[in-house]
Amino acid sequence: MTTGRNNRVMMEGVGARVIRGPDWKWGKQDGGEGHVGTVRSFESPEEVVVVWDNGTAANYRCSGAYDVRILDSAPTGIKHDGTMCDTCRQQPIIGIRWKCAECTNYDLCTTCYHGDKHHLRHRFYRITTPGSERVLLESRRKSKKITARGIFAGGRVVRGVDWQWEDQDGGNGRRGKVTEIQDWSAASPHSAAYVLWDNGAKNLYRVGFEGMSDLKCVQDAKGGTFYRDHCPVLGEQNGNRNPGGLQIGDLVNIDLDLEIVQSLQHGHGGWTDGMFETLTTTGTVCGIDEDHDIVVQYPSGNRWTFNPAVLTKANVVRSGEVAAGAEGGSSQFMVGDLVQICYDIDRIKLLQRGHGEWAEAMLPTLGKVGRVQQIYSDSDLKVEVCGTSWTYNPAAVTKVAPAGSAVTNASGERLSQLLKKLFETQESGDINEELVKAAANGDLAKVEDILKRPDVDVNGQCAGHTAMQAASQNGHVDVLKLLLKHSVDLEAEDKDGDRAVHHASFGDEGSVIEVLHRGGADLNARNKRRQTPLHIAVNKGHLQVVKTLLDFGCHPSLQDSEGDTPLHDAISKKRDDMLSVLLEAGADVTITNNNGFNALHHAALRGNPSAMRVLLSKLPRPWIVDEKKDDGYTALHLAALNNHVEVAELLVHQGNANLDVQNVNQQTALHLAVERQHTQIVRLLVRAEAKLDVQDKDGDTPLHEALRHHTLSQLRQLQDMQDVSKVEPWEPSKNTLIMGLGTQGAEKKSAASIACFLAANGADLTIRNKKGQSPLDLCPDPSLCKALAKCHKEKTSGQVGSRSPSLNSNNETLEECMVCSDMKRDTLFGPCGHIATCSLCSPRVKKCLICKEQVQSRTKIEECVVCSDKKAAVLFQPCGHMCACENCASLMKKCVQCRAVVERRTPFVLCCGGKGMEDATDDEDLTGGSNSMAGGSQDLLQPNNLALSWSSGNIPALQRDKDNTNVNADVQKLQQQLQDIKEQTMCPVCLDRLKNMIFMCGHGTCQLCGDRMSECPICRKAIERRILLY
């Protein structure tokens, strides 16, 4: 058994932020002096696992030698109730408490202590945990300070060992910047870091909470300074000790003269005549008060308080019980020694305080003989006795002389009896352990033999598990059936609350679950985490067990302690097969977890398109797709916010999600996509005809958001285009920024391109927010304002939809030079194949204005080399030459310039950024290819293919059809909701009267039908009791 002391250290240490300790000998594993890490777990009382901020994880010593110190234990949640930091007013103090030794009732938290608050000359007590020994420290003025380095504000990070947040960071290896150290929860301060990723996403991640490390530092930052030698050593125990080394349970004598004792007692409890008994009697330390005075209890039952200087620690081993021939052996224990446990229960309870503590389960060991397994650094003994291991105060045991010692006949007989008693105890004391082990190994014969013994407990435990649980997890059906014949408790729980059916689920034993079900086991039983066997089966990926549980009627939608149903877990584990099975069994998609996410929300948040596809295909009610969280977010909001494009497409096209639902801030999914500059989501929503002029709580439309972002990022955009912007402000007709929306690279996102796209699709430029600002008021760039106005005008006048893709198009936009606007485009850029400028402006352009690719070659477009009548107007691929007009190019199978086979012909208008009839990449604009960007960017101005055939006269008719469709959908939704209400409230038998009688199985009918029935019409269980509803 692990000692109470070690259990406490291990429990309280997980999550602590640590630095290298006094016995460090591991080089720069931690990154160097002052670098910080997190306690992840304890391998044993002697070893701790630390994950350093640089990503290194290793075991370190925390007993005997101490490799780490505790810098901040606040993330562990240790709190000192009734205290308050007198500087920052934190109440209660969480982490280490620093109490001024020179001021009355003045405390500091760790941050304020190392931050040099209060007088630096004053000495402080360090109190690591509530009730622990306070340690007096030197004044900070004389102490050395070191700078902490690691995951702090300003540091650069990537995902760490405990990362479980999908691709929020943009993908494995992507970097982000820590902006602030925050609290993951109110009970765990300084346990998280807020990170702004390079892809623009930002969120909070665990750095210490429950020992988790979501991040790894690639460029550390400074986290302030600290007093290294004032930080406690992890694992070093000084609780319940005084400066003299006395502990609770120690035996003490008084060896001083009466006059000296009386003098030392002044101010330490004084002296009375009743204390004379203490001069000749050995007492036991039973307490240490706040002034470090020692409370001693004597055999008479009296307790006296002493100055520690008065007392002398007595010898803990009573050598009188061991023969004199065992010289030297009686004063010291060794591993392997035989020892007898004290008989006196009252005495051993007192002695065990601070030495592993007393447990009622230790009662059978009194007076028994055991063997020393381990000796701890504080001299406590780990003794194996009666088939179990416990930690004892050395004063609570008596050493049995070794077999070879010179003993008297009497003592030799006594030793022989004790050894015989030892072996008898091992045989009888291990019977439950033997039963559990035999059941775990599937040894049917041995289990049967053990069960015949009268002293066996069929529900007895070994290592916290019963024989039934062991057999269930290992799939031993024959053993299970035998145990069931002996009235085993099917619902017995282990320390985690798991029952036999939980163990069967964990071990992937479907046949065991069948046996347990027939035996009457509760398949919906929950453990301490509120998990059912179905939760465990889903999390472990045991599909057959999931099917078995559902076949036997296991409830498919029970929630665990975090509110997650098996559906949530299946989505998290990306198990679409289990998802389908659960939905077919009637799992409720609408149940929300503790964070307010139902299954659809969860799939959208996780960015799991396959799960979303399954959910949408099996939705019992179509409107569930628009269910809101408590903050008003729908699944579409979450997909738009996190840039999960595939999920959003499924919600829009397969789920027919309402595009204009508003959250509590009155934001639509389009607001969120524009705010995060997720161009693909913006395009998807606009093409699906989302309303462009919905206002949020501040009155802002998506266009307001886009232009606000443009203003903030304008300097960076100008820097990207510095080679062009020096010539002349760009004209709206050039569509330069509109082309940028077709580019999917993270560096190419442009709020201005989104703004132009919204305007080109009819966004209102005059609508004002609550501050009285129109979108144009938020745009200080007159050129962009002009572009927006022209895009909007083209939309309203029908020009957007009527652009001809013909090579003979008179569209001046595609013919004008994008730099000077005076000359026509006549220069082919290589290698991208775009035509953007005239020959005079082309030398100034370093990057293609359409795709932003580096320009490596410039070729002026000449006459057709075949007919010499027209200009060359078709780009041959893959050679990249433009040497023939449209008519001549259609006849060629090889390029006349290089004789390469022509695999593809790209029209002039497509090279200019327009849309051509021969563009084979019309649906590939999402992939980000150069041609697809050029072809798709013009398509951005067309919400859907109907735009080509619309005229100004028939738009209202189409709008009316759309409105009628929406009304019909709303009516259908209301009708179905009404039908659901009827099904829930009407009697399922007669279908005429309201349901007002409920049976014990949970089903119900009307009273008239219920009174005539003996079994439930739904589940066919016998009706034991009827309850009327009022």
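Cβ coordinates come from backbone N, Cα and C, glycine included.
Under 8 Å, Cβ to Cβ, and six or more positions away along its own chain, Cys112 (Zn(2+) 1 binding site) finds Cys85, Thr87, Cys88, Trp98, His118. Per Swiss-Prot, Zn(2+) 1 binding site is recorded for Cys85, Cys88, Cys109, Cys112.
The feature Zn(2+) 2 binding site is assigned by Swiss-Prot to Cys100, Cys103, His118, His122. Here Cys103 (Zn(2+) 2 binding site) comes close to His118, His122: these same-chain residues lie at least six apart in sequence, with C-beta atoms under 8 angstroms from its C-beta.
The predicted model assigns the domain 'MIB/HERC2 1' (6-74) a mean pLDDT of 85. The domain 'MIB/HERC2 1' annotation in Swiss-Prot covers 6-74, and the record cites sequence analysis as its basis.
Among the features that Swiss-Prot reports, domain 'MIB/HERC2 2' is placed at 143-221, with the record citing sequence analysis.
Mapped onto three states, the DSSP output places Cys1009 (mutagenesis position) in helix. Taking all protein chains in view, 18 other C-beta atoms sit within 10 angstroms of the C-beta of Cys1009 (mutagenesis position). Experimental mutagenesis is annotated in Swiss-Prot for Cys1009 to Ser, with the remark: In tfi101; induces neurogenic defects due to reduced notch signaling.
Other C-beta atoms found within 10 angstroms of the C-beta of Met1013 (mutagenesis position) number 14, with every protein chain shown included. Quoting Swiss-Prot on the mutagenesis of Met1013 to Arg: In ta52b; induces neurogenic defects due to reduced notch signaling.
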Rounded Cα-Cα span from Cys109 (Zn(2+) 1 binding site) to Cys100 (Zn(2+) 2 binding site), Å: 11
Tally of residues which DSSP labels helix, strand or coil - the domain 'MIB/HERC2 2' (143-221): 3 helix, 38 strand, 38 coil
Three-class DSSP secondary structure - Cys100 (Zn(2+) 2 binding site): strand
Secondary structure content, the domain 'MIB/HERC2 1' (6-74) (per DSSP, counts of residues): 9 helix, 33 strand, 27 coil
Number of other Cβ atoms within 10 Å of the Cβ of Cys100 (Zn(2+) 2 binding site) across all protein chains: 18
Tertiary neighbours of Cys109 (Zn(2+) 1 binding site) (same chain, Cβ under 8 Å, six or more apart): Ala74, Cys85, Thr87, Cys88, Gln90, Ile93, Ile94, Gly95, Ile96, Arg97, Trp98
Additional residues around Zn(2+) 1, ordered along the sequence, whose Cβ is within 8 Å of the centroid of Cys85, Cys88, Cys109, Cys112: Asp86, Thr87, Arg89, Gln90, Ile93, Asp107, Leu108, Thr110, Thr111, Tyr113, Lys117
Of Cys85, Cys88 (the binding-site residues), the residue whose Cβ has the fewest other Cβ atoms within 10 Å: Cys88
Fewest other C-beta atoms within 10 angstroms, as judged across His118, His122, which are the binding-site residues: His122
Residues flanking the Zn(2+) 2 site, with Cβ no more than 8 Å from the Cβ centroid of Cys100, Cys103, His118, His122 and excluding those residues themselves: Ala101, Glu102, Tyr106, His119, Phe124
